[in-house]
Amino acid sequence: MKIYLVGGAVRDALLGLPVKDRDWVVVGSTPQEMLDAGYQQVGRDFPVFLHPQTHEEYALARTERKSGSGYTGFTCYAAPDVTLEDDLKRRDLTINALAQDDNGEIIDPYNGLGDLQNRLLRHVSPAFGEDPLRVLRVARFAARYAHLGFRIADETLALMREMTHAGELEHLTPERVWKETESALTTRNPQVFFQVLRDCGALRVLFPEIDALFGVPAPAKWHPEIDTGIHTLMTLSMAAMLSPQVDVRFATLCHDLGKGLTPPELWPRHHGHGPAGVKLVEQLCQRLRVPNEIRDLARLVAEFHDLIHTFPMLNPKTIVKLFDSIDAWRKPQRVEQLALTSEADVRGRTGFESADYPQGRWLREAWEVAQSVPTKAVVEAGFKGVEIREELTRRRIAAVASWKEQRCPKPE
């Protein structure tokens, strides 16, 4: 029996990145030997065991053979005669097909070290094309390691295109697509994930609402980058700099979906694209089974981001109504989230990357003023039932009006 550290732990250590999870491959053993040694079996479809002390995963070396459609249609073979090289060959990328023995020596049968040095994401073998989930995984790796200068090998991108055009991605479940997307949204450069999907044709299949934005022009005066798809990825990049939250990043990604519905004869203007985009947000989220809290913020951002841009022009009643509409009294974090997504929208434009966004500050200040109006004082003044809410709203409007007169510049 020989045990090797494999995959991401070896890769990230070589890149000088923190190692989170360690996975091990066991060569020359059987399930019974593992059980006799005190390991606990957890894999049903293939033999994976937990170490009795560390609880890290130890898998018997195995090969996989395509036996059906999609990413679950595989038959596994695990036996003492399966070599380490056999096991590593089933991995997706060469940089993930690295192993380390107990002496610290790196075993590299597929030139993963060379690709690591050259910052290349390259598939190990043609078997890559048998698993459609790998298209999303490679896009996610491209986003995760973009800051280190990694790019996808030409032949790997070509294979991803072939898989997409062959309809392989249609076998992916919504849950798996969302899981990979959510993970990509946590990376430093989530926009790279969607750009890679577009490059291989997968964006049109999995995110048609986003793909439809490419080629749709916006007024050059406000959008020097002109193309709405490019602007969308720029805003996502900016959102990633402003917030680590997946819901903020996803909402920013979806903020302009309504522009994809504008008839070409009305281009480059997109009047009413915010409210129009709400239905597309709901459609996308329902299809991918996006969690409700993330969906709800994306709907609000689509509907209200343009309103926040015009903040100095809003009257106090409209501002308080906005807080009502986003349910800020029960979910105060939404004020900050809307301020961040609107800022990402403004700064996600060519030449505006370092622009100030005072509307975000004014929104936050107005919220502090509105929520500082005490409910207790209204109740103690003798108001009852619906009168309490009406009087509370009136006082909030008055407080915001007073603040706006002193602190918020008059619209030009």
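Counting begins at 1 with the first residue displayed.
Cβ atoms here come from the backbone N, Cα and C positions, even for glycine.
In sequence order, Gly7, Ala97, Val124 constitute the residues six or more apart from Arg91 (CTP binding site) in its chain with CB-CB distances below 8 Å. Taken from Swiss-Prot, the feature CTP binding site applies to Gly8, Arg11, Arg91, Arg137, Arg140, supported by sequence analysis.
Under the heading ATP binding site, Swiss-Prot lists Gly8, Arg11, Arg91, Arg137, Arg140, citing sequence analysis as support. The DSSP secondary structure for Arg91 (CTP binding site) is coil.
According to Swiss-Prot, the mutagenesis experiment Asp21 to Ala carries the annotation: No effect on phosphodiesterase and phosphatase activities. Note on Asp21 (mutagenesis position): other Cβ atoms within 10 Å of its Cβ, all shown chains, come to 10.
Per Swiss-Prot, Mg(2+) binding site is recorded for Asp21, Asp23, and the stated evidence type is similarity to another entry. Asp23 (mutagenesis position) has a Cβ environment of 16 other Cβ atoms inside 10 Å.
For the mutagenesis experiment Asp23 to Ala, the note given by Swiss-Prot reads: No effect on phosphodiesterase and phosphatase activities.
Record note (Swiss-Prot), mutagenesis Gly70 to Asp: Lowered AMP incorporation. The unchanged residue is displayed.
Counted with DSSP, the domain 'HD' (228-329) comes out as 78 helix, 0 strand, 24 coil. What Swiss-Prot records for 228-329 is domain 'HD', and it gives sequence analysis as the kind of evidence.
Under its mutagenesis entries, Swiss-Prot includes His255 to Ala with the note: Loss of phosphodiesterase and phosphatase activities.
Close to Asp256 (mutagenesis position) in the fold, though at least 6 residues off in sequence, lie Leu213, Thr228, His231, Thr232, Thr235, His270, His273, Gly277, Ala302, Asp345, each with a CB less than 8 Å from its CB. Among the mutagenesis results in Swiss-Prot, Asp256 to Ala has the note: Loss of phosphodiesterase and phosphatase activities. The residue drawn here is the original one.
Where Swiss-Prot documents His305 to Ala as a mutagenesis experiment, the accompanying text is: Loss of phosphodiesterase and phosphatase activities. Applying an 8 A CB threshold to same-chain residues 6+ apart, the list for His305 (mutagenesis position) reads His255, Gly274, Leu338, Thr341, Ser342, Asp345.
Annotation of the mutagenesis experiment Asp306 to Ala in Swiss-Prot: Still possesses phosphodiesterase and phosphatase activities. Counting every protein chain shown, the Cβ of Asp306 (mutagenesis position) has 19 other Cβ atoms within 10 Å.
Arg137 (CTP binding site) falls within a helix when secondary structure is assigned with DSSP. Per Cα geometry, Asp21 is the residue among the mutagenesis positions Asp21, Asp23, Asp306 nearest to Arg140 (CTP binding site).
Of all Cβ atoms in the protein chains displayed, 30 besides its own lie within 10 Å of the Cβ of His255 (mutagenesis position).
DSSP assigns Asp23 (mutagenesis position) to a strand. Residues belonging to the domain 'HD' (228-329) score a mean pLDDT of 94 in the model.
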